[in-house]
Amino acid sequence: MKRGYGETWDPPPKPLPASRSGEGPSMADKKKADDDNNNSNMDDELLAVLGYKVRSSEMAEVAQKLEQLEMVLSNDDVGSTVLNDSVHYNPSDLSNWVESMLSELNNPASSDLDTTRSCVDRSEYDLRAIPGLSAFPKEEEVFDEEASSKRIRLGSWCESSDESTRSVVLVDSQETGVRLVHALVACAEAIHQENLNLADALVKRVGTLAGSQAGAMGKVATYFAQALARRIYRDYTAETDVCAAVNPSFEEVLEMHFYESCPYLKFAHFTANQAILEAVTTARRVHVIDLGLNQGMQWPALMQALALRPGGPPSFRLTGIGPPQTENSDSLQQLGWKLAQFAQNMGVEFEFKGLAAESLSDLEPEMFETRPESETLVVNSVFELHRLLARSGSIEKLLNTVKAIKPSIVTVVEQEANHNGIVFLDRFNEALHYYSSLFDSLEDSYSLPSQDRVMSEVYLGRQILNVVAAEGSDRVERHETAAQWRIRMKSAGFDPIHLGSSAFKQASMLLSLYATGDGYRVEENDGCLMIGWQTRPLITTSAWKLA
C-alpha cells in the first residue's frame, strides 16, 4: 500500500549469517553491516528532521499495522458510529497513531459512550518537534492546546462504496507550508554542518513539498531550493550565472518589470528625488552623479519637478555610471539622447555624460569634471553600494572618492536586510524571511499583469541564488541594514540628513496611488524613510552630507 508522501521504505536489514566454527565475520560482512547501519542512521535522521516519530527499523512493523488497518476499514460491518466523530492526533507518530486507530476500531462498543477519542502527544507534534527553531522567534511559540492540535477526522471524509470504504487523507496547506519551511531550514543546517548527504536528501524533499504548495510560499521555496542545490553541488560561479552570462543588460530589463509591478523602486526614486529637490532649492545649476544609471527611470520625474520650480528650472547636468559596453552597443549614450529629448520637452537645459566602469571603486574624482564654483553637486546611489562589500576596501575607496568631490548631498537607497554575515545559516534565515515578505507582497497584488509578476520573481530569484549559493567575490548581494550603513557612512566622514515629515507624507500619498495591495507600509526611522510589507521594513532611503 501507499506510504506517506509517496515514499517507499525498505525492511530492516536481515541478520548476518552465523560464521563457521572457529572463524570470525569476514571483512565483506563487516563492511556490509557498517553500510546498513549508516543507511539506517541516515534514514532515521531524515525522518526526524521532517517531523516523523518513527525509526526506519520500525517501518516493517508499521507497514504491517497499516495493512491491518486497511483490512478493518474495508469491512462494511464496522459501525459508522465508530468512524463518524473519531478524532486522532499526531499522525507524525506513525506507530502510535496506527495502533490507536486499530485499538478503537477493534472495540467499537465503547464508542457509544464517547464518540470522540484522542491519542495526544503534545510534546512532539507542535512546531518545536521539527529542527529549525531559528526560523521562528521564540516569543511566538504560544499555542492553544485545543486549537493547535492537528487532527485527521475519519468518517466525515470516508465514503462507503459497494467495494470498500476508502480513506482520503487531505493535507492541510498550512501544515504543508510549515513542513516546507522547516525542511528548508533543516537543509541549510545540514549544509552549515557539512552533512551534504542529508542536505541532498532534504533539498529533494523541499522540491517535492514546494511543488504541492500554492502561492508565494511555494514560489519562494522553489528559488531557495534551487539555490541550496547549487550550493550543495558547488555549482555556482559568476560564469554559471546564466542570466548575467546571456546579456549584462538583462538584469536592467528585469528591474524595469520590478519597477512596474510593485511600489518599492518607485518609493526609492521618489524619496531620493525629494531629498535632492530640497538640497537644490536655490541652485541655478545642478549636477547629479548617478552611480547606477540603469534605464534612467529616476530622472524624468526630477526634471519635471525642476521645470515647475518658481522662477524657472535650473540647468541639469547628469553623469551616469554604467557597465562596460559591448563593441556594437553604446546604450549609455542612447539613454542620454532619450533623456535629452525629454528635458527639451520640459524646457530644462540638459547635459549628459556616460561613464563605463567595471566597478564603482575604479572611479576617480577627476573623471566627473565637477564645477564647484557654479554647480550644486549631488551623488545618488540606488541598490549599488552593497555590491562593493564583496571586495575588501572597495566601499572605502568609493566613499573617499565621493568625499573628495564635495557633494552637497548623497542619497542612498538600500535593502533593509542583513545578508552580509559570515555565518551561512544566519544569512539563510534572514534571507528566507526577507524574500518571503517580498514574494508575499507580489502575490497580493491581484491586478498585476502576469508577465510583470513572473519577471519580478525572476529578478528576486537571482538575488536569492547569489545570497545563498555564492561565496567570496562572487557573492555581491551583500545587503546591510540602515544601522550598519550608518556606521559605514559616519566612519567615512558623512553625517545624516533627516528626511522630514513632508517627504514622509508625500511618500505615503505615492503609496496610496501606486500600491495595489493593502499591506504596504511607510515609516520614518531615525531620519530615514522605509517602505515595508505588513510589519517588515524592506527598503530604506537615507541622505548624507559631509561632516
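Cβ coordinates are placed from backbone N, Cα and C, and glycine is handled just like the others.
At each noted position, the model has the original residue.
Taken from Swiss-Prot, the feature domain 'GRAS' covers 171-545. If you average pLDDT over the domain 'GRAS' (171-545) in this model, you get 92.
For the mutagenesis result Tyr52 to Ala or Glu, the note given in Swiss-Prot is Resistant to GA-mediated degradation.
What Swiss-Prot notes for the published mutagenesis of Tyr52 to Phe is this: No effect on GA-mediated degradation.
Listed in Swiss-Prot as a mutagenesis experiment, Ser57 to Asp is described as follows: No effect on GA-mediated degradation.
Here the residue is the original one, but Swiss-Prot notes a mutagenesis experiment at this spot, Ser86 to Asp: No effect on GA-mediated degradation.
A mutagenesis experiment is reported in Swiss-Prot for this position, Tyr89 to Ala or Glu, and the note states: Resistant to GA-mediated degradation.
Residue environment of Tyr223 (mutagenesis position) contains 21 other Cβ atoms, counted within 10 Å of its Cβ in all protein chains. Among the sequence features in Swiss-Prot, the mutagenesis site Tyr223 to Ala or Glu is noted as follows: Resistant to GA-mediated degradation.
DSSP assigns Tyr259 (mutagenesis position) to a helix in the three-state reduction. Neighbours of Tyr259 (mutagenesis position), defined as other CB atoms within 10 A of its CB across all chains, total 21. What Swiss-Prot notes for the published mutagenesis of Tyr259 to Ala is this: Partially resistant to GA-mediated degradation.
Thr271 (mutagenesis position) carries a helical DSSP state (H, G or I). For Thr271 (mutagenesis position), the same-chain residues 6+ apart in sequence whose C-beta sits under 8 angstroms from its C-beta are Val413, Leu499, Ala503, Ala507, Leu529, Thr541. Under mutagenesis, Swiss-Prot gives Thr271 to Glu with this note: Null mutant; resistant to GA-mediated degradation.
The annotation that Swiss-Prot gives for the mutagenesis experiment Thr271 to Cys reads: Partially resistant to GA-mediated degradation.
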Using C-alpha atoms only, work out the spacing between Tyr223 (mutagenesis position) and Tyr259 (mutagenesis position) and round it to an integer in Å. 20
